[in-house]
Amino acid sequence: MPPKGKKNRKNDDWDADLGESIAPVNPAAAAPAAAEAPAAAEKEEEAPVGGLMALMRKNKEKRKKKGLSEDWLDGETPEGQAPAAAPEPDLSAKQAEEANLEDEWALPDKKGKKGGKQQQNKKQQQEEKKKDDEEVPEIRVLTKAEKERLKKEREKQRKKEQAAKKKAAGPAQPQKAEPAKPAEEEKKPEEPAPAPAPAPEPAAGGSKKKIPAHLRLIQKQQEELRRRQEEEQRRLEEERRRIEEEERRAEEERKRKEEEKARKKQKEKEKIEQLKREGKYLTKAQREEKARNQRMLEQMRAAGIKIAALEEKNKEEGAAEGEKEKKEKKKPEKKRRPNKVDEQKALEEAAERARQQAEAAAREAEEKARLEREKAEAEEKAKQAAAEESVDEDWEAAAESDKEDVPDSWDAAASDEEKEEEEEEEEEEEKPAPKKTEKKPEPKTEEKKKAEPKKPEAKKEEVKKPEPKKEEPKKAEANGKPATTTLPTRSKEEEKPKAAEAEKKEVAARPKKPVVNKDNLRSPICCILGHVDTGKTKLLDKIRQTNVQEGEAGGITQQIGATYFPVEAIKQKTAVVNKDGKFEFKVPGLLIIDTPGHESFSNLRSRGSSLCNIAILVVDIMHGLEPQTIESLRLLRERKTPFVVALNKIDRLYGWKKIENNGFRESFALQNKAVQNEFRNRLDQVKLQFAEQGFNSELFYENKNFARYVSLVPTSAHTGEGIPDMLKLIVQLCQERMASSLMYLSELQATVLEVKAIEGFGVTIDVILSNGILREGDRIVLCGLEGPIKTNIRALLTPAPMRELRIKGQYIHHKEVKAAQGVKISAPGLEGAIAGSRLLVVGPDDDEEELEEEVESDLQSLFSRVEKTGKGVSVQASTLGSLEALLDFLKDCKIPVANVGIGPVYKRDVMQCGIMLEKAPDYAVMLCFDVKVDKEAQQYADENGIKIFTADIIYHLFDQFTKHMQEQLEKKKEESKMLAVFPCVLNPVAVFNKTNPIVVGVDVVDGQLKLNTPIAAVKMNPTTGQKEIISLGRVTGIERDHKPLQVCKKGQPAVAIKIEMGGHQPAYGRHLDEKDVLYSHISRASIDVLKQFYRDVVTTDEWQLIIKLKSVFDVQ
């Protein structure tokens, strides 16, 4: 069939078009061939018709017209091109043909010259056919040599293209690339290359063949991919080089460090070898031992103990330090001279001046104390030697010689006190007090050994009290037994020597009286009181340079603590306010007792305030007087204890400029006007609050009358300002106004603060010695859990000066301890000792049994609080004071106590508490404050359901127990829910079901109707005339408008109720009428349950209704 769209075609035979389907080898000649097609068709008509020969001739003529040779290798050169360049365009044209043959689908994108789209498609199809026809025979005729030549040409062309690509500066050739290398085509410009290319001539009327868009896109993508691969390869190469460089550097650094470490190790080894050669090398244990010894040495120095071997060294060091200080003083002066003196520098100068004065005062005090001690030692030795020479062996002679200076009887002495005091003063002038010799234990000499047998007698004379004359013969008899032979019958002759001996003892005791004088004062005991968190312990920490407060549980003091400050330390602290040194210290030191501030520890504050001679009441200047402050004021007023007020936390005043450990007046003068005004305002508020409590108060330096006005000392526990003023004021008041109460008494007074187990000493007791002297070997009696404890003192230990007695540390041993002092006593059998009890010393004439009874009376008063019924909780505490606080709390809560104990909790304590599981399970509880619970005891408690509550802070224990009691209450409430009957009165409206179950509509006339409320009706029996209570059962359902309800109250719309009853239920119409009023069936048990568990829920109107219903149901 002839192709469509061809005009002027006379021969429609399809065979005539066979020649046209064969495309020329050169695609560039396609356009001229297409243009000459009509002319060729006209000549065809004139040619003879001859079948195959005519067809061959026709093809040959066409080739001639196009200027093509029969040989495709030689005839591919287009017209107008040089024949020499024939092979190259021939190859490139062939290559272009091969590229286009693969992509048939892109042909529709090409644009035709003229005509519609269909005509264009037909022409393209014809061209494809021609190409197929031409290529097949041409490819078959290639010889081997031609193929080799073609291959070489292609290789040559490929090399040229690569060389052109490398030349980035020059333009690329416009030759068409092979399909295997589409990316190269993109870079070729349209300009002709030096080599001839098969480009069509514009005169021929044809157009240049374009590369399809999708091929260009693929080429671009391939080029981009190649570029990325190259970049990735370059980046990987750079990364590899960088890693190699880093590894090389790391290796160099490692080697350098190893070399440095080896060098350092070698250097240290050489240093150790050098020290070993010099004999100076110390191991770790030796260094620790040296540091420990140094600390002990410092503590001994702080206590005022001098070591002769170190005195010369200290002098040299002191001289060197003095020179160094002078140089240091000169340096800052030179720097300061040219500068302007501003406020900050004034503060620095004041602080430096205060420090220098304190150091100078401390050195002077130490030197003075040393000279006094040497002088006292020399005098003591001389007196001992004189005393030994003049010792009278005959007691009668001694008694006769002393009789001249003393009154005849104790009664006469008591009646004439003034005369007695004069005699004492005369005796004091004649001979110094022997007590002074007991301040420091001296090394034993031969003379001292001779005087030792007199010690028991001296002790006996100190402890002995004046007694009525009735007991004198008995005591004389008791004391005379070893000296004389006793007869079964008494006679006047026998009584004479006894009376004489009693007289001797009285006279022997008499010379010891001069000890009580104003120059021989004991250390005053000062108690710190105040509200919680006012800074009591922090104030002490600042004075003694410790950190006790932060180590306490919750930062709260819960036990009495004691700290001893020697006079040297007080002098050093007060040097800032005693610059001229005129103030003289007569007391040997100051013992400060720290008491808890919490509400529960009123008993400990009471015990602390009873021990003390003077008190410090700490008040927060920002808050004024608080509840426990007012309670402390009441305690002080009751005991008539003098006190000073520390207005603490002045550093919290806005804008306060601090100077560490300075006097208040100097610091206050440097503050600006606003701070001074604020201080004055707060001071006036505190004064007003004290006036409300009945106390006149004034600033300490403005106070002219200490008897009538309380002194207020502003202090800061953080900066230490005002503390020197406070210490000086306390010592001043003690020496001037309280000398009589600070004189030594022969009677020993001591209180046990705490019982502790100390490694190396066993169980020990902390004791506040407020009067008398304790010695090693003394027989003591104190209160124990299983009765009085009688034992001998094995060791007397005191903490280092200015260290808390409660805190573990290095202890100093003493042969004897003089009041007032906090002392730790080590003795056998102290395991059951009770903290807070009294400690008594058994004298030669004292009866141990009497002392036992006296000591045990403390514990009896405590056990009197224990419930006699045997039902109650068990309480275990660490000290007597804590136990008292717990018992007070439980008494306020109305909780009975069955057992009390002091110390750790063991299995026997838990077993004792387990008895409550049978008697009262709610009280099978142990409250343990600040004690350890044994592992076995805890296990036994868990197995048997006994609750053990432990806490280090007393309020946490209270909270735990309160929570437990609340849980028990809720449990009981749930159990007794069915017994609780809320009162209500119901008026029936309609009966829906008469029985089993009764369903009735009711109005609530009074009270409230709840589910499970028992309902009853009260009727009068017509025959007997008595009340009959008809029980209907319990309300199991309440509905209104078919909606269930839990409760229906008075005044709400009517509801339908269902009443069910197990067994036979009364029926409406037979036992009941619709008009009968219904009531909630109350009883005595239900009323008790309401009172116990629902008292806060039941309203006053409901209680009134219960009273009415009691008469209805005859409840008593």
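Using N, Cα and C of the backbone, Cβ positions are placed for all residues, glycine too.
Keep in mind the model is a prediction, meaning the values are calculated, not measured.
The Na(+) binding site annotation in Swiss-Prot covers Asp533, Gly555 and rests on experimental evidence. According to its DSSP assignment, Asp533 (mutagenesis position) is coil.
The Cβ neighbour count for Asp533 (mutagenesis position), using a 10 Å radius and every protein chain shown, is 14. What Swiss-Prot lists as K(+) binding site is Asp533, Gly555.
In the shown protein chains, 27 other C-beta atoms lie within 10 A of the C-beta of Asn648 (GTP binding site). Marked as GTP binding site by Swiss-Prot: 533-538, Gln549, 555-557, 648-651, 717-718.
Among the features that Swiss-Prot reports, Mg(2+) binding site is placed at Thr537, Thr557, with the record citing experimental evidence.
According to Swiss-Prot, the mutagenesis experiment Asp533 to Asn carries the annotation: No effect on GTPase activity.
For the published mutagenesis Asp533 to Ala or Arg, Swiss-Prot gives the following note: Reduces GTPase activity 13- to 15-fold.
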Structural state of Asn648 (GTP binding site), classified by DSSP into three states:
strand
Under 8 Å Cβ-Cβ from Ala717 (GTP binding site), six or more apart in the same chain: what's there?
Gly535, Lys538, Leu539, Asp541, Lys542, Asn648, Lys649
According to DSSP, which kind of secondary structure is Ala717 (GTP binding site) found in, if we only use helix, strand and coil?
coil
Alpha-carbon distance [Ile650 (GTP binding site); Asp533 (mutagenesis position)] in Å
15
Most isolated by CB count within 10 A, of the binding-site residues Gly535, Thr537, is Gly535
